[in-house]
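Listed in Swiss-Prot:
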- LEU5 to Val: In strain: Isolate clinical 48A (VARIANT)
- GLU33 to Lys: In strain: Isolate clinical 5A, Isolate clinical 44A and Isolate clinical 49A (VARIANT)
- ASP62 to Asn: In strain: Isolate clinical 5A, Isolate clinical 17A, Isolate clinical 30A, Isolate clinical 33B, Isolate clinical 44A, Isolate clinical 47A, Isolate clinical 48A, Isolate clinical 49A and Isolate clinical 79A (VARIANT)
- GLY76 to Thr: In strain: Isolate clinical 21A, Isolate clinical 22A, Isolate clinical 29A, Isolate clinical 38A and Isolate clinical 56A (VARIANT)
- SER79 to Gly: In strain: Isolate clinical 5A, Isolate clinical 21A, Isolate clinical 22A, Isolate clinical 29A, Isolate clinical 38A, Isolate clinical 44A, Isolate clinical 49A and Isolate clinical 56A (VARIANT)
- GLU80 to Asn: In strain: Isolate clinical 21A, Isolate clinical 22A, Isolate clinical 29A, Isolate clinical 38A and Isolate clinical 56A (VARIANT)
- ASP88 to Asn: In strain: Isolate clinical 29A and Isolate clinical 38A (VARIANT)
- GLU92 to Lys: In strain: Isolate clinical 56A (VARIANT)
- GLU92 to Gly: In strain: Isolate clinical 17A, Isolate clinical 21A and Isolate clinical 22A, Isolate clinical 30A, Isolate clinical 33B, Isolate clinical 47A, Isolate clinical 48A and Isolate clinical 79A (VARIANT)
- ASN93 to Asp: In strain: Isolate clinical 8A (VARIANT)
Amino acid sequence: MARRLWILSLLAVTLTVALAAPSQKSKRSVTVEQPSTSADGSNTTPSKNVTLSQGGSTTDGDEDYSGEYDVLITDGDGSEHQQPQKTDEHKENQAKENEKKIQ
């Protein structure tokens, strides 16, 4: 009887831990707020909020980062502009083009 009770309690703990685990993939996000600037021609830019988000890690702790970022720029007027993703392949192609220009 004690053995069955021990097995049932172990099963209950296992289910509780499994249900409390975070989702399989989480995301990291960083928001950078630039200070407000004047528009008097003093070489300043309008205030923009920039958010970078990147894929997270799986529940087993293995990181799943491929170097891709979603960049969302929010202008001071509340409009948003989605920037294209720069992948590792795109960066490599750009580096090759730059090397050709130098030579």
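Cβ coordinates are placed from backbone N, Cα and C, and glycine is handled just like the others.
Keep in mind that this structure shows the original residues, not the substituted ones.
Cβ neighbours within 10 Å of ASN93 (variant position), excluding its own Cβ and spanning all shown chains: 11. Here the Cα atom of ASP88 (variant position) is found 54 Å from that of LEU5 (variant position).
Between the CA atoms of GLU92 (variant position) and LEU5 (variant position) there is a gap of 60 Å, rounded to the nearest whole number. Between the alpha carbons (Cα) of ASN93 (variant position) and LEU5 (variant position) lies a span of roughly 62 Å. Under a cutoff of 8 A between CB atoms, and with a sequence separation of 6+ in the same chain, LEU5 (variant position) has no neighbours.
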